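Note sheet for the following structure.
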Amino acid sequence: MLFRAVLLCAALGLSQAANPCCSNPCQNRGECMSTGFDQYKCDCTRTGFYGENCTTPEFLTRIKLLLKPTPNTVHYILTHFKGVWNIVNNIPFLRSLIMKYVLTSRSYLIDSPPTYNVHYGYKSWEAFSNLSYYTRALPPVADDCPTPMGVKGNKELPDSKEVLEKVLLRREFIPDPQGSNMMFAFFAQHFTHQFFKTDHKRGPGFTRGLGHGVDLNHIYGETLDRQHKLRLFKDGKLKYQVIGGEVYPPTVKDTQVEMIYPPHIPENLQFAVGQEVFGLVPGLMMYATIWLREHNRVCDILKQEHPEWGDEQLFQTSRLILIGETIKIVIEDYVQHLSGYHFKLKFDPELLFNQQFQYQNRIASEFNTLYHWHPLLPDTFNIEDQEYSFKQFLYNNSILLEHGLTQFVESFTRQIAGRVAGGRNVPIAVQAVAKASIDQSREMKYQSLNEYRKRFSLKPYTSFEELTGEKEMAAELKALYSDIDVMELYPALLVEKPRPDAIFGETMVELGAPFSLKGLMGNPICSPQYWKPSTFGGEVGFKIINTASIQSLICNNVKGCPFTSFNVQDPQPTKTATINASASHSRLDDINPTVLIKRRSTEL
């Protein structure tokens with residue numbers, strides 16, 4: 001009887017033991033598999049390493065590691081020696097060779113096909129096939145692990161509100177030393193909300209953006225029904241209205257398209273576009289209007305080139321051209337600005353035609369999380385000689401009509417955005433969204449910052465001071481988390497020490513760039529089957545893509561062709577910027593209308 005009791009206790013003890021993979025024993029992208037209740041095995045297949053925990057490099061791997069420079073060294077080389085890079089940029093063969101390396105080295109870090117999601121920390125058909133999930137770069141921490149980060153740290157993470165208040169909230173506006181402006185900030189928000197569309201009814205691990213990439217559903221609508229309501233069904237064009245001699249989106253009343261507006265917004269100011277949340281701020285509606293005009297402009301060009309084409313072919317081909325324009329602008333203007341490189345990035349799909357590359361993409365929840373760049377937002381928005389608070393700006397399309405697109409572009413080109421890394425620069429007005437980002441990361445059981453750094457071939461941080469580059473916030477973080485190996489991903493990205501004169505720290509760039517470039521170049525239009533003139537209506541359509549830039553987009557669609565770029569020409573804080581957000585009028589209770597979208601999209 002006693003023997004049976006001992007056996008029963010032993011069995012119960014084993015069944016309640018922590019998953020042996022909770023300690024993340026497998027290194028260098030080796031995969032941990034439990035074998036019994038207290039044993040594990042690391043699968044080192046094709047990692048270039050071997051041994052019990054995949055820690056011993058193979059011969060060729062050892063040589064590669066000896067020769068490979070650190071990410072910070074590569075960044076330094078690319079952001080210095082301008083004279084050398086000017087020469088490289090003018091030698092097509094050399095420029096293409098370097099660009100090919102940039103694309104392949106980054107894309108290699110992204111699993112394709114996708115592997116995990118919020119509910120499956122192991123390979124499964126469901127994780128591969130179910131498009132309603134965001135994928136994951138790292139599997140979630142197992143439910144049977146003793147602590148939120150596996151085995152390290154306390155059984156509970158620090159209060160998210162306390163983390164927010166101590167190291168994330170803005171004391172005073174910190175401008176981006178890289179000179180990013182509000183044209184950049186709103187482009188980022190507008191562009192990414194075609195694939196960051198969290199389905200909050202199902203949970204933060206789910207998405208409503210089933211295209212998982214650059215499909216321009218934020219222009220054309222996620223569903224066929226929404227698309228049809230937005231289309232004119234004549235000459236391939238989208239519906240529009242003319243106000244003061246200029247083209248703007250149609251109204252909700254005229255299209256019967258669902259948009260999110262507070263009930264007090266007049267019907268004539270409820271513009272209807274592809275993304276239902278773009279009525280939130282006029283900066284988003286500005287870009288929505290520009291792309292509406294661009295689509296209809298391209299339709300006119302194709303109609304002249306192909307009078308034999310019907311409405312459907314004109315519409316579909318114009319959409320493909322706009323996808324191409326978007327990718328080119330993102331790589332050659334947007335990513336170019338973010339990188340700070342003297343090397344000129346190049347959009348050329350043919351660079352990958354002889355490489356092992358999969359033309360598919362799945363958006364990762366970590367990519368969504370790291371893109372929460374709310375520190376970009378200023379305390380007030382300056383248009384012409386007027387200054388608007390958050391409260392005045394929200395759901396106010398009348399500002400767009402009052403000033404017009406020309407003044408919007410000129411003003412946002414001049415107004416500097418905030419620095420994202422370095423801590424304490426999240427505006428008070430969006431603190432609820434930042435807190436939700438922390439809470440949702442916990443709900444999705446993200447692994448620690450250092451596990452993500454190792455996953456993307458970065459050395460783990462050994463202290464909070466190494467993370468922040470200073471002592472005050474490091475001390476706050478140590479009091480909150482106790483162990484650097486327990487530091488959460490999202491807060492870490494915002495407190496990480498920025499690279500010299502840069503908007504981001506190392507982790508943001510080294511995690512974000514692979515997701516971004518794989519998503520852009522994995523688009524079907526970049527494949528050998530699609531990337532040819534006939535796909536885009538001939539040489540005329542192909543030329544529209546290959547000559548696209550943020551400046552040409554503005555010139556072709558905004559009266560007067562105002563100068564624009566993604567950085568201010570003199571990266572200094574604007575004179576009208578509010579100095580202290582915590583003492584300004586942009587308090588959270590001033591922006592009650594955002595309650596309307598909290599359940600729909602914490603990305604905003």
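For all residues, glycine too, the Cβ spot is worked out from N, Cα and C.
Substitutions noted, but not modelled.
Pulled from Swiss-Prot:
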ACT_SITE  His193  active site, proton acceptor
ACT_SITE  Tyr371  active site, for cyclooxygenase activity
BINDING   His374  heme b binding site
DOMAIN    18-55  domain 'EGF-like'
MUTAGEN   His374 to Tyr  Impairs peroxidase and cyclooxygenase activities toward 2-arachidonoyl glycerol
MUTAGEN   Leu517 to Ala, Phe, Pro or Thr  Slightly reduced activity
MUTAGEN   Ser565 to Ala  Decreases acetylation by SPHK1
MUTAGEN   Asn580 to Ala  Loss of glycosylation site
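Structure coloured by features recorded in Swiss-Prot.
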residue : record                                   : DSSP class
His193  : active site, proton acceptor             : coil
Tyr371  : active site, for cyclooxygenase activity : coil
Leu517  : mutagenesis position                     : helix
Ser565  : mutagenesis position                     : coil
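For the domain 'EGF-like' (18-55), the number of residues in each DSSP class (helix H, G, I; strand E, B; coil) is 4 helix, 10 strand, 24 coil. Note on proximity: of the recorded positions His193, Leu517, Ser565, the one nearest His374 (mutagenesis position) is His193, by Cα distance. Residue pair Leu517 (mutagenesis position) / His193 (active site, proton acceptor) shows a Cα separation of 17 Å. Recorded residues His193 (active site, proton acceptor) and Ser565 (mutagenesis position) have their alpha carbons 21 Å apart, per Cα-Cα distance.
The residue listed as 'active site, for cyclooxygenase activity' sits 21 Å from Ser565 (mutagenesis position), counting Cα to Cα. All protein chains included, the residue listed as 'active site, proton acceptor' registers 23 other Cβ atoms within 10 Å of its own Cβ. Computed over the domain 'EGF-like' (18-55), the whole-number mean pLDDT of the model equals 97.
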